[in-house]
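Participant: Before I ask anything, let me first share the structure, which is written out below as structure tokens.
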Amino acid sequence: MSTLLPFPDLNLMPDSQSSTAGTTAGDTVVTGKLEVKSEPIEEWQTPPSSTSDQSANTDLIAEFIRISELFRSAFKPLQVKGLDGVSVYGLDSGAIVAVPEKENRELIEPPPGFKDNRVSTVVVSPKFERPRELARIAILGHEQRKELRQVMKRTRMTYESLRIHLMAESMKNHVLGQGRRRRSDMAAAYIMRDRGLWLNYDKHIVGPVTGVEVGDIFFYRMELCVLGLHGQTQAGIDCLTAERSATGEPIATSIVVSGGYEDDEDTGDVLVYTGHGGQDHQHKQCDNQRLVGGNLGMERSMHYGIEVRVIRGIKYENSISSKVYVYDGLYKIVDWWFAVGKSGFGVFKFRLVRIEGQPMMGSAVMRFAQTLRNKPSMVRPTGYVSFDLSNKKENVPVFLYNDVDGDQEPRHYEYIAKAVFPPGIFGQGGISRTGCECKLSCTDDCLCARKNGGEFAYDDNGHLLKGKHVVFECGEFCTCGPSCKSRVTQKGLRNRLEVFRSKETGWGVRTLDLIEAGAFICEYAGVVVTRLQAEILSMNGDVMVYPGRFTDQWRNWGDLSQVYPDFVRPNYPSLPPLDFSMDVSRMRNVACYISHSKEPNVMVQFVLHDHNHLMFPRVMLFALENISPLAELSLDYGLADEVNGKLAICN
């Protein structure tokens, strides 16, 4: 810009006292039309002309005069002291007031579909409307929070199962030339919305969303909408808009920080967030921002002391996408100002400070886990017993960590990556030398697909489509190549795991990687013995694991009965009652240290690939949900209710 403009320093807050001296009591607060902060902004905004002619200069001056007037109106002296010293508008203004914690507020019941997560009999109109009122979830007891956490998990499981199902169908139709691939993440969300399966969709939640915990990870923005965590698919600021607010004021409730604005500054607990607007399709600032829509909503939230939820988008390479979204908790907006950004245009900035007393930020945990994977001894100088418990028998090393005591018990066992089947255990005809005759990869009508009921068990990313009694994979006598999508569990461990010592569970297992829902983790390995052999060995004190006692959590994965009322769980191929055991007294693997839980994040799926004997399937473990780095793995061993959270190496 070639000329100096006659307006104040934009880095300074306008003087509210002087700016309001000439106003009258009848003046109204100026609010503009809602404009959301897109990431990136969808609509092209023409950059200002670089010429220095008089008309262009006059227009620019007029624009900043308009912004200054907007500032003045935003700080009009129409405030009175409210409860706890909070400044609010006059009683006749109709403004939304932040209610103190001890005061009565609207206590909402869970919306339809939240209590028992069943399909509503009334299909929601595709013309979906955002909520028209703010609400804060009532403070609940431990059991209520625990129950609603499970409801949230089931909803996420339904979303993931539906998304994977739709993606597989879309890929299949695309290969057959029956249509182009569609966004399965969006399609799954819209289907669930039309079935009334979105949570909190009838209220605009302020503060924490019940069931969502700090550190929860999401792969898609649409999932945030399904849970009511952030209601915008592209916009960075989610707020109750002025058009929908009874008071005509927007109130911001959550933001997504994904690095789309060059003026953002993020140090974790303190965040300087750039307002919306003024960007082109290359994410470059090309125009000045205005105090409207989400920007005004952020200012109003600061004014009323309303906290906002912060979700961070983090680059993380995985089989689904190159970015994940992490819920990092609640922040308070403590300051805002208008400044000239790096590109030379005026932008609004908001300083947010994280509220104390919350768990560690999920984004910080992910960064710590990344450093731990690459330089473990630098992050933890002491405590490591072994950097590879498997002695290179797994595809990736298995760490052994103990900073509690001097116990090194896991090193005393022979590590095996796969279960050992003693010779002759199958009897005559147990080993089948037949397989499919596909080339490179299997087709839908191959022998192995027919064994699975006419469909493949996995999608192209190796995720389990739906749980079954047993899954048949391509085996040694199949002619398809190693890249066949029907070869998943036989490839072994892919995620880095750590066996760690715990005061609560004895030994436990946590992941150093982000494990996606439906992904294969590892095999549960031991020496397979018959029932008679197990009885004899047990009398000698050998430790036994009984695969037939694991709960059938696989029934929940891929269960779309909430979405499609006529959905029927697959009953073919079937599996007879299992009557074998695994002796883990001398030979075992990392899975044997996974703790027991009635609310597991890992499920058992029986698989056959190197033989066809239904009485002796392999015990494979899959993720029931997205498992964050450093989260502990847990299984439901089928133990009594009073046994929970303790080392359950014998069931």
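A Cβ is built for glycine as well, from the same backbone N, Cα and C atoms used for every other residue.
The noted changes are left out; the structure has the residues it started with.
Okay, these came from Swiss-Prot:
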{"type": "BINDING", "residues": "C436, C448, C474, C478", "note": "Zn(2+) 2 binding site"}
{"type": "BINDING", "residues": "C442, C474, C480, C484", "note": "Zn(2+) 3 binding site"}
{"type": "DOMAIN", "residues": "434-492", "note": "domain 'Pre-SET'"}
{"type": "DOMAIN", "residues": "495-638", "note": "domain 'SET'"}
{"type": "MUTAGEN", "residues": "E143 to D", "note": "In 5-1; ectopic nuclear localization"}
{"type": "MUTAGEN", "residues": "R351 to K", "note": "In 5-2; loss of 5-methylcytosine, H3K9 dimethylation and H4K20 monomethylation"}
{"type": "MUTAGEN", "residues": "V385 to A", "note": "In 5-3; loss of 5-methylcytosine, H3K9 dimethylation and H4K20 monomethylation"}
{"type": "MUTAGEN", "residues": "R411 to I", "note": "In 5-4; loss of H3K9 and H4K20 methylation"}
{"type": "MUTAGEN", "residues": "V584 to G", "note": "In 5-5; loss of H3K9 and H4K20 methylation"}
{"type": "MUTAGEN", "residues": "M620 to T", "note": "In 5-6; loss of H3K9 and H4K20 methylation; when associated with T-630"}
{"type": "MUTAGEN", "residues": "L630 to V", "note": "In 5-6; loss of H3K9 and H4K20 methylation; when associated with V-620"}
{"type": "MUTAGEN", "residues": "G645 to S", "note": "In 5-7; loss of H3K9 and H4K20 methylation"}
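I would like each feature placed in context: is it buried or exposed, what are its neighbours, and how far apart are things?
Facilitator: Sequence-distant contacts of C436 (Zn(2+) 2 binding site), defined as residues of its own chain at least six apart whose C-beta falls under 8 angstroms from its C-beta, comprise C442, C446, L447, C448, A449, C474, C478, T479, C480.
There are 23 other Cβ atoms within 10 Å of the Cβ belonging to C442 (Zn(2+) 3 binding site). When secondary structure is read from DSSP and collapsed to three states, C442 (Zn(2+) 3 binding site) falls in the coil class.
Secondary structure counts, DSSP: the domain 'SET' (495-638) has 19 helix, 48 strand, 77 coil.
Taking all protein chains in view, 8 other C-beta atoms sit within 10 angstroms of the C-beta of E143 (mutagenesis position).
The Cβ neighbour count for R351 (mutagenesis position), using a 10 Å radius over every protein chain in view, is 17.
Sequence-distant neighbours of V385 (mutagenesis position): residues of the same chain at least 6 apart with a C-beta under 8 Å from its C-beta are L400, Y401, N402, Q408, P410, R411. In this structure, V385 (mutagenesis position) is part of a beta strand by DSSP.
There are 13 other Cβ atoms within 10 Å of the Cβ belonging to R411 (mutagenesis position).
There are 23 other Cβ atoms within 10 Å of the Cβ belonging to M620 (mutagenesis position).
Long-range C-beta contacts of L630 (mutagenesis position), restricted to its own chain and to partners at least six residues apart, with a cutoff below 8 Å, comprise V365, F368, A369, L372, R510, T511, L512.
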Participant: Per DSSP, what is the residue count of the domain 'Pre-SET' (434-492) in each of helix, strand and coil?
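Facilitator: Going by DSSP assignments, the domain 'Pre-SET' (434-492) contains 8 helix, 6 strand, 45 coil.
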Participant: Determine which residues of this chain, when C436, C448, C474, C478 are set aside, have a Cβ within 8 Å of the centroid of the Zn(2+) 2 site's Cβ atoms, and list them as they appear in the sequence.
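Facilitator: For the Zn(2+) 2 site, the extra neighbours are G435, C438, C442, C446, L447, E473, G475, T479, C480, C484, S486.
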Participant: Excluding near sequence neighbours, so keeping only residues 6 or more apart in the same chain, what lies with its CB under 8 A of C484 (Zn(2+) 3 binding site)?
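Facilitator: Residues satisfying the criterion: C438, L440, S441, C442, C474, C478.
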Participant: Whole-number Å distance between the CA of R351 (mutagenesis position) and the CA of V584 (mutagenesis position)?
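Facilitator: Taking the Cα atoms only, R351 (mutagenesis position) lies 55 Å from V584 (mutagenesis position).
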Participant: For Zn(2+) 3, what surrounds C442, C474, C480, C484 with a Cβ no more than 8 Å from their Cβ centroid?
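Facilitator: Once C442, C474, C480, C484 are set aside, the remaining close residues are C436, C438, S441, C446, C448, C478, G481, K485, S486, R487.
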Participant: By Cβ count within 10 Å, point out the most packed of the recorded positions listed: C448, C474, C478, V584.
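Facilitator: Most Cβ neighbours within 10 Å: C474.
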